[in-house]
Amino acid sequence: MSKSKCSVGPMSSVVAPAKESNAVGPREVELILVKEQNGVQLTNSTLINPPQTPVEAQERETWSKKIDFLLSVIGFAVDLANVWRFPYLCYKNGGGAFLVPYLLFMVIAGMPLFYMELALGQFNREGAAGVWKICPVLKGVGFTVILISFYVGFFYNVIIAWALHYFFSSFTMDLPWIHCNNTWNSPNCSDAHASNSSDGLGLNDTFGTTPAAEYFERGVLHLHQSRGIDDLGPPRWQLTACLVLVIVLLYFSLWKGVKTSGKVVWITATMPYVVLTALLLRGVTLPGAMDGIRAYLSVDFYRLCEASVWIDAATQVCFSLGVGFGVLIAFSSYNKFTNNCYRDAIITTSINSLTSFSSGFVVFSFLGYMAQKHNVPIRDVATDGPGLIFIIYPEAIATLPLSSAWAAVFFLMLLTLGIDSAMGGMESVITGLVDEFQLLHRHRELFTLGIVLATFLLSLFCVTNGGIYVFTLLDHFAAGTSILFGVLIEAIGVAWFYGVQQFSDDIKQMTGQRPNLYWRLCWKLVSPCFLLYVVVVSIVTFRPPHYGAYIFPDWANALGWIIATSSMAMVPIYATYKFCSLPGSFREKLAYAITPEKDHQLVDRGEVRQFTLRHWLLL
């Protein structure tokens, strides 16, 4: 169906909102009617087939300022993993050589997918489920990413609660993780201990004899009071109180929509950069810092011959940008229709990558200092995950002058890094469901309260004595293969079923420029192939989770797979439901299922472009 010419039968009328001429004012609606013998015809090539009714379009709130949107996207994408995962992967996989596959995958897959989600949400002006009016049969992928974001909230908020606990603990003359004379310490605690094991440094029994490790595992988590995931014990009141504060902060950041969250990110998205700069300036002055930075940047191009390096780069690109959680779709749905989403995608992905790379200097300057302090190689103190930011880094900070102040600043940075990412995940769930169910839309504040309370109640399992085992299980299964699967189906749905040509036309209507051949090739071929590769690799290389020396029982692994498959199952379940609920023959059902809702009148006339070879070959 041509966008410049839409014929309708006698006694029909067409109402189409014209392209916005003023981004600030309400959308003007223009009707250009040409009387013909056969009825009424719309003849303006700039008119838009609206993604929703004009009333819905007018009621859609928008960001107060463009910078609110950019800070929200940056705050969501730049999270704790930028600090604790990328620098370690870079060091482990050949230093500077790791940047080759990382930047390659970022350019051919990461940026195109990021751009695709921003454009998808902005054009359709709905959340992760509602945008699938472009291909109704795949609406289940919207519920997949919403459910994944909901699952992630169960354990991600706990990391923020840990950081808040450490933040409060920093307001003491002597930091509680520098001595072995506390009530939680074991007889094996030794101030002078240095680990010679890099396997899970800080999270195993060997390194667990340092004061910093014992404070995290015994003083905060009370892990010594649990025998495993089948012996959780009661929630710890200190962590529960911190979790309550996190939930309260999240609720009042989200209850009024982007009008409130857009103001919160002015602090949460910018403060980490101030603190990282201060830590870098302090870190490079420490003895051994240059050794750590040299280890971080050392180039070993022979490592590029190893498949594991490319796998690590591919998975890091997928997870670091935050595609597939529905957050980018939700955020961009509140943009003005004519916003330049292409420029936004380039800016935010570039900032994300630069932040990951620069944080490595901060991390490894302190790791070099710790290696010299303990007289061990860098590899014996280099680690990723919670062990880095809750054991290694606090121990290093504790040796500095004004250690309490540095500790408070560091954990305040972790709080802000976590809060805006958690806000993004919650907004994905709220926007996705509120846009789908009008009853929830009328009671958004109450629904937001219900969502944050639900995540709080389920997060309580993670703040028990054995809560770290629940945390590890959720971290391993909730957003692993399932999120990659969701992004793969999303990419196929947009580029193949909806069509790259149609998608490019949509972007041209918004920005005035059609994406060039490079982006269309990436959407059509490169990104789906890349995602298929990553999904297959994640399944083939799957290893059951473990925490230090603790091996999870079979029933726990089975529960983990139930969590993972429950979100992925939304795709076939909804597709089956949609197909069976449509009227007509098998061919008519299929036509309605894969044709955008706005083009269903064409299906009535037997014009189904998805049934033509040309549709599948066009770029």
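Glycine residues also receive a Cβ, built from the backbone N, Cα and C atoms like all the rest.
The Na(+) 1 binding site annotation in Swiss-Prot covers G75, V78, D79, L417, D420, S421, and the record cites similarity to another entry as its basis. Taken from Swiss-Prot, the feature Na(+) 2 binding site applies to A77, D79, N82, S320, N352. Under its mutagenesis annotations, Swiss-Prot gives D79 to A, G or E the following note: Significant loss of dopamine transport activity. According to Swiss-Prot, the feature dopamine binding site maps to D79, S149, G153, F319, S421, A422, an assignment based on similarity to another entry. What Swiss-Prot records for Q316, S320, S356 is chloride binding site. Mutagenesis annotation in Swiss-Prot: S356 to A, described as Reduced dopamine transport activity; when associated with A-359; the structure shown retains the original residue. Experimental mutagenesis at this site is recorded by Swiss-Prot as S356 to G, annotated: Reduced dopamine transport activity; when associated with G-359. In Swiss-Prot, a published mutagenesis experiment is listed as S359 to A, annotated Reduced dopamine transport activity; when associated with A-356. Quoting Swiss-Prot on the mutagenesis of S359 to G: Reduced dopamine transport activity; when associated with G-356. For S403 to A, Swiss-Prot lists a mutagenesis experiment annotated as follows: No effect on dopamine transport activity; when associated with G-404. In Swiss-Prot, a published mutagenesis experiment is listed as S404 to A, annotated No effect on dopamine transport activity; when associated with G-403.
Distribution of Swiss-Prot features across the structure.
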| residue | record | Cβ contacts under 8 Å, 6 or more apart |
| --- | --- | --- |
| V78 | Na(+) 1 binding site | A269, P272, I351, N352, T355, L417 |
| D79 | mutagenesis position | G322, L417, G418, S421 |
| N82 | Na(+) 2 binding site | S320, N352, T355, S356, S359, L417 |
| S149 | dopamine binding site | F325, G326, V327, G425, M426, S428, V429 |
| G153 | dopamine binding site | A422, G425, M426, V429, T455, S459 |
| F319 | dopamine binding site | A81, A479, I483 |
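Cα spacing between G75 (Na(+) 1 binding site) and Q316 (chloride binding site): 17 Å, rounded to the nearest whole number. Each residue contributes its Cα atom, and for A77 (Na(+) 2 binding site) and S404 (mutagenesis position) these two points are 29 Å apart. Long-range Cβ contacts of S403 (mutagenesis position) within its own chain (separation 6+, distance under 8 Å): L175, I178, I397. Q316 (chloride binding site) sits 20 Å from D420 (Na(+) 1 binding site), taking the CA atoms of both as reference points. In sequence order, S72, G75, F76, V264, V265, T268, A269 make up the list of same-chain residues 6 or more apart from D420 (Na(+) 1 binding site) whose Cβ falls under 8 Å from its Cβ.
Listed in chain order, the extra residues whose Cβ falls within 8 Å of the Cβ center of the Na(+) 1 site residues G75, V78, D79, L417, D420, S421 are I74, F76, A77, L80, T268, A269, P272, T416, G418, I419, G424. Mapped onto three states, the DSSP output places V78 (Na(+) 1 binding site) in coil. Residues listed for dopamine, D79, S149, G153, F319, S421, A422, cover a largest CA to CA span of 16 Å. Report note: the chloride site is defined by Q316, S320, S356, and the residues of the same chain whose CB lies within 8 Å of the CB centroid of those residues, excluding them, are A81, N82, R85, F86, L89, Y102, V317, F319, L321, N352, S353. Neighbour count (other Cβ atoms within 10 Å of the Cβ, all protein chains): 27 for A77 (Na(+) 2 binding site).
Summary of the Na(+) 2 site environment: with the site residues A77, D79, N82, S320, N352 set aside, the chain residues having Cβ atoms within 8 Å of the Cβ mean position are V78, A81, L321, G322, T355, S356. DSSP assigns N352 (Na(+) 2 binding site) to a helix in the three-state reduction. Look at S421 (Na(+) 1 binding site): DSSP puts it in a helix. Note on N352 (Na(+) 2 binding site): other Cβ atoms within 10 Å of its Cβ, all shown chains, come to 24. Sequence-distant contacts (6 or more apart, same chain, Cβ under 8 Å) of S404 (mutagenesis position) comprise S170, F171, T172, M173, L175. Other Cβ atoms within 10 Å of the Cβ of S359 (mutagenesis position), summed over all protein chains shown, number 21.
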